[in-house]
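The structure appears below as structure tokens.
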Amino acid sequence: MKEIVEQNIFNEDLSQLLYSFIDSKETFSFAESTILHYVVFGGENLDVATRLGAGIEILILSSDIMDDLEDEDNHHALWMKINRSESLNAALSLYTVGLTSIYSLNNNPLIFKYVLKYVNEAMQGQHDDITNKSKTEDESLEVIRLKCGSLIALANVAGVLLATGEYNETVERYSYYKGIIAQISGDYYVLLSGNRSDIEKNKHTLIYLYLKRLFNDASEDLLYLISHKDLYYKSLLDKEKFQEKLIKAGVTQYISVLLEIYKQKCISAIEQLNLDKEKKELIKECLLSYTKGDTRCKT
């Protein structure tokens, strides 16, 4: 990733800032998923696949930075500790560098076409998330599909395109499912951690929209808590009791059922791939071994 920045950014101060952002990354799961899909679909040039993965990781990093700036959270991140205008400019620089790197591979014009498609979808999903467009759970799931699923589809479909030269709709489909799995799992654990951005901005998360249906007294009480910030933060001091409230309101069961539904959708789609059983199992292991507590869209 640093090599790509070095090749495209001549401003030394900006380069050093971008290097520090890259160094702060703890995982490179999108690049890993790109390379995995490239290999299982028959690709053999790992050098090219690695360069594609690095370009995609740069795009994801730019997306993470812009997401944090827009949501005004993740305050421990380096880009949230400096002037916001400087961070925004750095994010746009990374975005441009990432696209330039992918375009320069010049292997298949379809790769760049689909990268732009998924980036465009993710931005529109992010817009709907910021503006609280979702009024129903189905609308929220569609926003999640666009905002999160599109980025995972970007990594996986690009890897397949590099290997085969052809777009694979099945890969796109299960990538969207994976995005939904990652986000709804993250939303649940963020609720337990007291993410101030979601609460302060009264975000129309899937859980919030579920609670608004007021299935029982417990869901009404929980919605009241979330709508009154001081009471919500105070209730989080006793995590065990708060978790009991989530169970009584049906939130825990609701999220568990949704996770299982989309997990099975993901598995079913993977089984439709024209690949050996061992390769299908490898994809399942990669996609479905997400970590509890993940709050971002991860592969």
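Keep in mind that glycine also has a Cβ here, set from the backbone N, Cα and C atoms.
Asp67 (mutagenesis position) counts 19 other C-beta atoms within 10 Å of its own C-beta, drawing on all protein chains shown. According to Swiss-Prot, the Mg(2+) 1 binding site annotation covers Asp67, Asp71.
Look at Swiss-Prot and you will find Asp67, Asp71 tagged as Mg(2+) 2 binding site. Under DSSP, Asp71 (mutagenesis position) is assigned to a helix (H, G or I) in the three-state scheme. Every protein chain considered, the tally of other Cβ atoms within 10 Å of the Cβ of Asp71 (mutagenesis position) stands at 17.
According to DSSP, Ser63 (mutagenesis position) is assigned to a helical segment. Experimental mutagenesis at this site is recorded by Swiss-Prot as Ser63 to Phe, annotated: Reduces the farnesylation activity using FPP as the prenyl donor, but geranylation activity using GPP is comparable to that of the wild-type enzyme.
Among the mutagenesis experiments that Swiss-Prot reports, Asp67 to Glu is described with the note: Loss of activity. Cannot complement the null mutant.
Swiss-Prot lists Asp71 to Glu among its mutagenesis entries, and the accompanying note reads: Loss of activity. Cannot complement the null mutant.
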For Ser63 (mutagenesis position), the number of other Cβ atoms found within 10 Å of its own Cβ: 24
Ser63 (mutagenesis position) and Asp71 (mutagenesis position), distance between Cα atoms, whole Å: 12
